[in-house]
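The structure appears right after this line, and notes come after that.
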Amino acid sequence: MQKAIRLNDGHVVSLGLLAQRDGTRKGYLSKRSSDNPKWQTKWFALLQNLLFYFESDSSSRPSGLYLLEGSICKRMPSPKRGTSSKESDKQHHYFTVNFSNDSQKSLELRTDDSKDCDEWVAAIARASYKILATEHEALMQKYLHLLQVVETEKTVAKQLRQQLEDGEVEIERLKAEIANLIKDNERIQSNQLVAPEDEDSDIKKIKKVQSFLRGWLCRRKWKNIIQDYIRSPHADSMRKRNQVVFSMLEAEAEYVQQLHILVNNFLRPLRMAASSKKPPITHDDVSSIFLNSETIMFLHQIFYQGLKARIASWPTLVLADLFDILLPMLNIYQEFVRNHQYSLQILAHCKQNRDFDKLLKQYEAKPDCEERTLETFLTYPMFQIPRYILTLHELLAHTPHEHVERNSLDYAKSKLEELSRVMHDEVSETENIRKNLAIERMITEGCEILLDTSQTFVRQGSLIQVPMSEKGKINKGRLGSLSLKKEGERQCFLFSKHLIICTRGSGSKLHLTKNGVISLIDCTLLDDPENMDDDGKGQEVDHLDFKIWVEPKDSPPFTVILVASSRQEKAAWTSDIIQCVDNIRCNGLMMNAFEENSKVTVPQMIKSDASLYCDDVDIRFSKTMNSCKVLQIRYASVERLLERLTDLRFLSIDFLNTFLHSYRVFTDAVVVLDKLISIYKKPITAIPARSLELLFSSSHNTKLLYGDAPKSPRASRKFSSPPPLAIGTSSPVRRRKLSLNIPIITGGKALELASLGCPSDGYTNIHSPISPFGKTTLDTSKLCVASSLTRTPEEIDMTTLEESSGFRKPTSDILKEESDDDQSDVDDTEVSPPTPKSFRNRITQEFPLFNYNSGIMMTCRDLMDSNRSPLSATSAFAIATAGANESPANKEIYRRMSLANTGYSSDQRNIDKEFVIRRAATNRVLNVLRHWVTKHSQDFETDDLLKYKVICFLEEVMHDPDLLPQERKAAANIMRTLTQEEITENHSMLDELLLMTEGVKTEPFENHSAMEIAEQLTLLDHLVFKSIPYEEFFGQGWMKADKNERTPYIMKTTRHFNHISNLIASEILRNEEVSARASTIEKWVAVADICRCLHNYNAVLEITSSINRSAIFRLKKTWLKVSKQTKSLFDKLQKLVSSDGRFKNLRETLRNCDPPCVPYLGMYLTDLAFLEEGTPNYTEDGLVNFSKMRMISHIIREIRQFQQTTYKIEPQPKVTQYLVDETFVLDDESLYEASLRIEPKLPT
């Protein structure tokens, strides 16, 4: 048995009496113990951390004691009272004291008064020695601090006393000196012979008034001079100039901080890592990545310190000498600029090392980096010189011509502009690498194929992936279902070589789907994948889906079905995918095109053409290759750009998109159309003379000289009639050297002549009504290659040889579109993707160029692989076509398209080559028109003359007797797209929404919920943003004097932004009560947070900027009533849309969010102004700055990505009417006056 703890009973009794007399809290309480569940009334007294209780207030000895140190006191709810209880009519208030010891039960107490209960709880909560000790320590600290202050004050007082004493001595000395001077003056005056007469008192008064008036007039004149100067243009320019300098100081401080992070967080740690035992990176690679970075940091630290010193001497600001220090160091920047592309390439290569990639992610995770990547920090110096140029432009705009710094600033600007042009080119050329690395970093699993610096980013967006199990069950209702959209929504990224399909996970991270990395060389696009044999079904899906058939080299084939949100978006995706597939296949198939005994191939045609890689007076190239492995154009004349557009040997998707976006800057649509028409009518002019010489030359034909085109009645196609077909036969045993790649390289769309012979029996899913946005041109990806119905023994031997040589015979890329006449033969049953066996029973139709019967089926990749085998692809072609349809017309087409040498004269072969060139020219013209019509339809909606000319041209094409059926079908689809009556969706939806509000009474703000306002504001913002045509983004029209005429929709967006901002401020100031204003602020902040969830970042900035304006921000009494949660949320929203670091937080959020989305337009306008100010549209030689056009096109591409995806929000006219009503909206001056009226300024 444990012994009881002994206490000094007498001392406890004395403390109890002391508590009874001097306790901090005394009174009757009811307590309940564990031994006795009944409530007992006792008299309690609290002394420090001791709680005594007595039988009554007159007891001389306490009944018990509780030590409260470390206990917790809190109120507890009243227990339910029984109806039979005697005390049921009396209200009690309970609280408990919990002790730190778990074994000790809590003390339960109750009172009859709620206020008394609260006071007991508060008193017991403060009854702790620890609290007293803490307060005592704080008081001691204050006491020591006061002692130090007193000592300091004593010292100061002593010094002041000493100064006073010294002052008194000095005063006494001065008094004595004055007294002496007075005596001397009196002596001099007494010696004067004539004493002045006393002046009249009136004269003295007059002189005094005159003196007062002279002083008043002088002060008034001086005040007027000061006021006139303050209002003068010179003073206004100086104020703006000072503001520019202060902004420059802030930007320079931020830039120095960025360089400091680059050097200290990346460069120096990587140098140490390179010296480790197992280095993840070499010293050479570190030097290549960070060339001159440390030197640039030191240079700008010196520049920043000099700038701070100039600011310290304000208002005298001399800046020219600072730039004189910077200019001689520009060679350091030049080395950094020239190395920039190589730096990012080395970085991409190093990131393939897992150890380096892991280490780099650790560095980037540091708080200083703020989730920015190394590529971002390496790009910051590229933007600094253009920023200096903009600053100098503003300084010169506010610097008088006679200013002492004018000439120096002009000289600095000219030198910086020379370097800026080079920098813009380098940024343009490395933008693709940085974009690829940014996307690769967003994918959680990583994606090594994006580390290939030759990949070119084309487009991205959200598509819905439909599982194959639902094939044939897709309808409009199912496509719009939330479950399918949530489960099937995919983030798709199209590159020049691959299609990446991802899902969006938590934290905005991307995850690759199964088979999410698709190589485009293995792809075949089916425009309408569903088996829609009845019109009703086709109308249900609205032609929004398309199918990609993938046939990997080392895995079974599979199919991906994707659904776009609109027909326009589908047209853009399918056009770009087809273009990329053609580009990559044409690059691989070049080795066989026009292959003859003279071994003249298309690569030789390109290599022999110096105009494709050598600078000339009318063209200059960058170091970067485009998607067709041809040098990108940096500067070029308009004529050379049009030549590149119509060059039949290649056409890169990035050049085509940039050209169609920007051609209005340097030419007009009629010139482009005329060039396409001329190429169609005279296709031989689309190939340079040197390439023509190589093409038409052979061992038997040397008649063509350099620069001479072959003379033939077929060289000009208009009104030409087909020549007599040369009928000839050749034995299948004679294996001519043929090119299986029938078409010339058209760059975008190779001929699909082979697809004309593909029947419909074996593949029922390929037939669909012709979509106006469907694929309309011809494609090398649609080749059907097979042997004849009957084979000779030698053919069988060749087939056996092919099989024994390990040739793959997978399903080939087959025809995706059939003529309308074939649709009646469609089988209703679904079949799996076709196999070689499923094609063997096909019967050729129309032009059976190739038949599937022998089982020989080769994809384009197989054909390239076969070039390295003993059996050439051309031999396989001869075997495959040996027993084809024997009609003379078909045999002549085979012979022409195969460009056979054996058995035909050189003149006949030249005619065959011209035939292929005409086919390629036709496809090029139709391909460019298809991209133009589907992606840039507004060009034709706003220009009736252009539309008329295109329609006339297409009608002429369709009536050409030499036109092939697939070409005629392509032209018909373009015509259908161009002539169909479609309402301009962008403007009509906004007009309809505003029309719905007519006659609707404006309801007050309180009648609308935050959710309703956020949704309707998002819908309104999106429609206004969507209505901006992309041509307004060129030329900085929004900053010109005639901005309302040049960019009406951008200005409409700006006015809408300002209207909503003024509406919010007016709504807050409309309330007279402080609490009402605070609740209005809280509600608008809630609206902003909902808009953030809806990805409407424009509205977030509208609301935060409105609340941040001085008329609202100065309302201190109102802000005291706003809750802490609202203030915290407001700060979070402000940080999201902050302009710091060129809107770095907003850019990162946009990069990780899925459309629909409404970005802040001003961010993109700043980027475009940055590009426009830094570089001109034309060089001094009059060449178009195509690198600049490429960068602007990339910005427009991102804007259009957000414009294309719409919100599924139902309009609410009442809420919309409230948002657009301008009746009660105040302007800036009225808002500030209302703010002063509500809370006047405090007197100073």
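Each residue, glycine too, has its Cβ placed from N, Cα and C.
Marked as domain 'PH 1' by Swiss-Prot: 22-129.
In the three-state DSSP reading, S71 (mutagenesis position) counts as coil. Mutagenesis annotation in Swiss-Prot: S71 to A, described as Abolishes degradation by the proteasome; the structure shown retains the original residue.
Taken from Swiss-Prot, the feature domain 'IQ' applies to 204-229. Taken residue by residue, the domain 'IQ' (204-229) breaks down under DSSP into 26 helix, 0 strand, 0 coil.
Per Swiss-Prot, the feature domain 'DH' maps to 240-426.
Annotated domain 'PH 2' per Swiss-Prot: 456-582, in sequence order, evidence recorded as sequence analysis. Summarised as a single figure, the pLDDT of the domain 'PH 2' (456-582) averages 75.
For the mutagenesis of S575 to A, Swiss-Prot gives this note: Abolishes degradation by the proteasome. The structure shown keeps the original residue. Summarising the environment of S575 (mutagenesis position), the number of other Cβ atoms within 10 Å of its Cβ, over all protein chains shown, is 25. S575 (mutagenesis position) carries a helical DSSP state (H, G or I).
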S71 (mutagenesis position): tally of other CB atoms within 10 A of its CB: 22
Cα distance (Å, whole number) from S575 (mutagenesis position) to S71 (mutagenesis position): 75
For the domain 'PH 1' (22-129), the number of residues DSSP places in helix, strand and coil: 15 helix, 41 strand, 52 coil
